[in-house]
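A.B. asks: Okay, handing you the structure first.
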Amino acid sequence: MDQLASLAESVAMEEDSEKQSIKGESSLEPDSTPSSPKITARWNPSEACRPLVDDAPIFYPTNEDFDDPLGYIEKLRSKAESYGICRIVPPVAWRPPCPLKEKKIWENSKFPTRIQFIDLLQNREPIKKSTKTKKRKRRRISKIGYTRRKRDSGCDTASSGSSDSEGKFGFQTGPDFTLEEFQKYDEYFKECYFQSEDHPGSKASENKKFKPKVKDLEGEYWRIVEQATDEVEVYYGADLETKKFGSGFPKYKPGYPISEADQYSQCGWNLNNLSRLPGSVLAFESCDISGVIVPWLYVGMCFSTFCWHVEDHHLYSMNYLHTGDPKVWYGIPGNHAESFENVMKKRLPDLFEEQPDLLHQLVTQLSPRILKEEGVPVYRAVQRSGEFILTFPKAYHSGFNCGFNCAEAVNVAPVDWLVHGQNAVEGYSKQRRKSSLSHDKLLLGAAMEATYCLWELSLSKKKTPVIARWKRVCSEDGLLTKAVKKRVQMEEERLNHLQDGFSLRKMEGDFDNKRERECFLCFYDLHMSASSCKCSPNRFACLIHAKDLCSCESKDRYILIRHTLDELWALVRALEGDLDAIDLWASKCRDQYPSQHPRAREYAYLKSAPCIKSRGSSKVQQREQNNLQLVSERLQSDLTSNKEVQLKQDGDSDVNRHGHESERNHVHGITDKSAVTDVKLGVGGKFDEKKISVESQNPHSVSDVGCSELAKKVDGCLGGKDQNAATNRLSLSVELLSSGSLVVKKLWCSKQAIYPKGFKSRVKFLSVLDPTNLTNYISEVLDAGLLGPLFRVSVEDYPTENFSNVSAEKCWQMVTQRLKLEIIKKCDQPVSSLTSLQPLESINGLEMFGFLSPHVIKVVEALDPKHQLEEYWNQKAVKLFGAEPIKEGEKDDTEKGGASDPSLDRDTRLLRGLLKKATPEELVMMHGLLCGETRNTELKEELSTLVDKMEISP
């Protein structure tokens, strides 16, 4: 006890020193100044105010359930969302080690605290009113250093109340502690508070120690909040950045021997991983936002409080209690959030009149008893060490700690959050409140990822866990589809509402990469669109406040758009399952955002229960991930051109069906020096997006020496700039590895070729890993079920580098597109300026597979001796005889009396007329007879008899 009292005395002396410095700046005089720690308040069990509320649900996931954190959240949402919060108890085997307990951290690392005045959380006077009072009942009121909570720094001390306009009730900065010291101080506090017969400085007998139960602590806590008779001050280590202090979960250390901690470091329930798991849209936020994506640590003591609040952007939150005493939570269902806010304003009118955003400050409590009286449902959860608490979107929650403990929390955003997040940012705009992240960036990132997964699924029919998750939120009724459609409708309405005075420009790809772009008036995020003017090119407005930006003439004002409305509606159709739209946006994912599609990011699909090591990427996959990350920045600059480019419509067939066309014509952005075609509103007050055009101000330099050398090497590989020579040389090098087997169904042939199942060939071509060298590619035909044949091209030495499509031509287009990306990485100039790459544009996929090579054709045709694939053989007959068969109802030239070609001799003209009258089947049979290919002996005998009769006839 002496040791605890000594520690408390040193803490109080430090606190007193800080308060004395505040006193000198304050206009109010304290009644007394303590020279020793005084915890004068005592437990009063007879006046306990424990609220009568129902308990929130508790869930006990099985090991299988625990494998997929987001899947489990999705599973329990329907059962728990109506409570606002729930408790999750992990399987018994899941017990991650806590690095915070290591001696170097536990005894040596210090963290800052805040002083909380528990008796003032609900019952206090407004700041302005309290500063006018000359005499205070409580000595400390004059010493409160008013603070403002910031997500970035946690606690930012203001000017100690010297200015009424600046002072806001909050948490005063307290002393720094180590975890060991804080635990001892909490023990001292509880011994003093709950054992009134002992003086704080005397020894307490072990048999007299009393450990209050949770219900005792809860009753006393709300007595202090509702009807305090004494001053109760505690400390709270809140909002501690884990990047600085350290996380309570182990982190993976590459290069070190694998241990038990490493298994937990890669677990999905490790809060360092949770926010960016596959399926959480926060995965598309590239910045490590402290408190949202990077967890915060919370070190509590008895009665330390987290006041009523809702998560930023109405996100889900997950809290894990690493060690220590329980934490009592209270939750309100999200659909009662507005009712809760109204009750708070009704019961605390003076505080809200002075500070309308009071609920954003996390400094005010209101008893669950009062809330229930007003008809607001409240639920309780008691979290113990090793357990999780999940809060749902827009669910207000609060609580207090029963003693010393360490907890960690982070946000997560499954797809069902998107509708809540959209409502949040629209509300922030009306309140003119800054946001923590870009909702539109997350929405578009999720939509593009889902589209790419749909594209992969349409080709391979393989449902990986990631693809299956995105597939579930698509279709017309899918959660993601609905969220994107709603946002596109909003964007269209806002564009159409701007009736005059604005031209449209294409937004730069990196418009908001290096700095946040927000509306000058309401702070709305401007990732999707922004309004500006030549008079203030670095000042922007949202579409709602576009007309409030300035009063300049219409010719000087413009709107920047990241995607046209046609493109956005195509994205909606893609999510609904339209194959053409899927193809278009999958191409955009590959070409425009190569660092964002799944193949580049290569998820580590995290497991647990207990944590299973995540699947590692091969060296090739890791190299591809790193390379594409570097290429993406270069790609953004390459896709611009120094000439004006007309943006193609979504409906254009060449854009829909060929990714390379959208790559050539896409423009990432402009600045104020760009030439812009003004686009006025058309009939009905709508923008005519067909007229949007832009001109880049950054023409690329072609002076790079390394690029020149690369061009020479590429020329050498392709056989020079002669396109025909290059492709001819490549076609001759096709090696047939397997002819496969015939499939007599639609789609398994075309007019140009037969596609045997299991067909496999080898060809040399520029390497997608190193374009300066040739490598072997394996081309094969697989069975994709109802889709028919699936064409796949893979690098022979690195099979994980593969490209698949339902079209042989497009399959090789994907290879050439990848080649362009690799060349961009090595060459600092546009692909369009590399004339040596022109042969890439003429590469024929059928030829690269070998389907146009004579030796391959002969082998493949032998698989169909009966000519069952009529589409192919009919076209072949036409080519052989040089005449189209006469369609039913048509007449040939001779019947019409048309003149015959005089250059042909009489016999040829007669033969051509005869052949035109034949059906395709008859032509094929005749060809077989004349060439000796038919095996039908009866037909051969009939033909011989016919010839004999013709010779006998006069």
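Keep in mind that glycine also has a Cβ here, set from the backbone N, Cα and C atoms.
So, quick note: what you're seeing has the original residues, none of the substitutions.
Straight from Swiss-Prot, here's the annotation block:
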BINDING   His309, Glu311, His397  Fe cation binding site
DOMAIN    263-429  domain 'JmjC'
DOMAIN    726-784  domain 'FYR N-terminal'
DOMAIN    786-876  domain 'FYR C-terminal'
MUTAGEN   Phe171 to Lys  Decreased demethylation activity
MUTAGEN   Glu285 to Ala  Decreased demethylation activity
MUTAGEN   Ser290 to Ala  Decreased demethylation activity
MUTAGEN   His309 to Ala  Loss of demethylation activity
MUTAGEN   Glu311 to Ala  Loss of demethylation activity
MUTAGEN   Glu387 to Lys  In jmj14-3; loss of transgenic photobleaching phenotype due to RNA silencing
MUTAGEN   Glu516 to Ala  Decreased activity
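Relative to the rest of the structure, where do these features sit?
C.D. replies: Long-range C-beta contacts of Glu311 (mutagenesis position), restricted to its own chain and to partners at least six residues apart, with a cutoff below 8 Å, comprise Ser317, Thr391, Pro393, Asn411.
Secondary structure at Glu285 (mutagenesis position), as computed by DSSP, is coil.
The secondary structure of Ser290 (mutagenesis position), as reduced to three states from DSSP, is extended strand.
In this structure, His309 (mutagenesis position) is part of a beta strand by DSSP. Around the Cβ of His309 (mutagenesis position), the same chain contributes Leu359, His360, Leu362, Tyr396, His397, Ser398, each under 8 angstroms and 6 or more positions distant in sequence.
According to its DSSP assignment, Glu387 (mutagenesis position) is coil.
Other Cβ atoms within 10 Å of the Cβ of Glu516 (mutagenesis position), summed over all protein chains shown, number 14. In the three-state DSSP reading, Glu516 (mutagenesis position) counts as coil.
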A.B. asks: Including all protein chains shown, what's the count of other C-beta atoms within 10 A of the C-beta of His397 (Fe cation binding site)?
C.D. replies: 25
A.B. asks: Express the distance between the Cα positions of Glu285 (mutagenesis position) and Glu387 (mutagenesis position) as a whole number of Å.
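C.D. replies: Counting only the Cα atoms, the answer is 27 Å.
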A.B. asks: Please give me the CB contact count at 10 A for Ser290 (mutagenesis position), counting all chains in the structure.
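C.D. replies: Around the Cβ of Ser290 (mutagenesis position), 19 other Cβ atoms lie within 10 Å.
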A.B. asks: Using a 10 Å radius around its CB, how many other CB atoms surround Glu285 (mutagenesis position)?
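C.D. replies: Excluding its own Cβ, Glu285 (mutagenesis position) sees 20 Cβ atoms within 10 Å.
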A.B. asks: Within the same chain, and leaving aside His309, Glu311, His397, name every residue whose CB is within 8 angstroms of the centroid of the CB atoms belonging to the recorded Fe cation site, in sequence order.
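C.D. replies: Going along the sequence, the neighbours come out as Trp308, Val310, Ser317, Thr391, Ala395, Tyr396, Ser398.
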A.B. asks: C-alpha of Glu516 (mutagenesis position) to C-alpha of Glu387 (mutagenesis position): distance in Å?
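C.D. replies: About 36 Å separate the Cα atoms of these two residues.
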A.B. asks: Whole-number Å only: compute the distance from the Cα of Ser290 (mutagenesis position) to the Cα of Glu387 (mutagenesis position).
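C.D. replies: Just about 23 Å between their Cα atoms.
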A.B. asks: Within the domain 'FYR N-terminal' (726-784), count helix residues (DSSP H, G, I), strand residues (E, B) and coil residues, in that order.
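C.D. replies: Across the domain 'FYR N-terminal' (726-784), the residues distribute as 7 helix, 25 strand, 27 coil.
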A.B. asks: In sequence order, which same-chain residues at least six apart have a C-beta under 8 angstroms from Glu387 (mutagenesis position)?
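C.D. replies: The list for Glu387 (mutagenesis position) reads Arg87, Ile88, Val89, Pro90, Tyr320, Leu321, given in order along the sequence.
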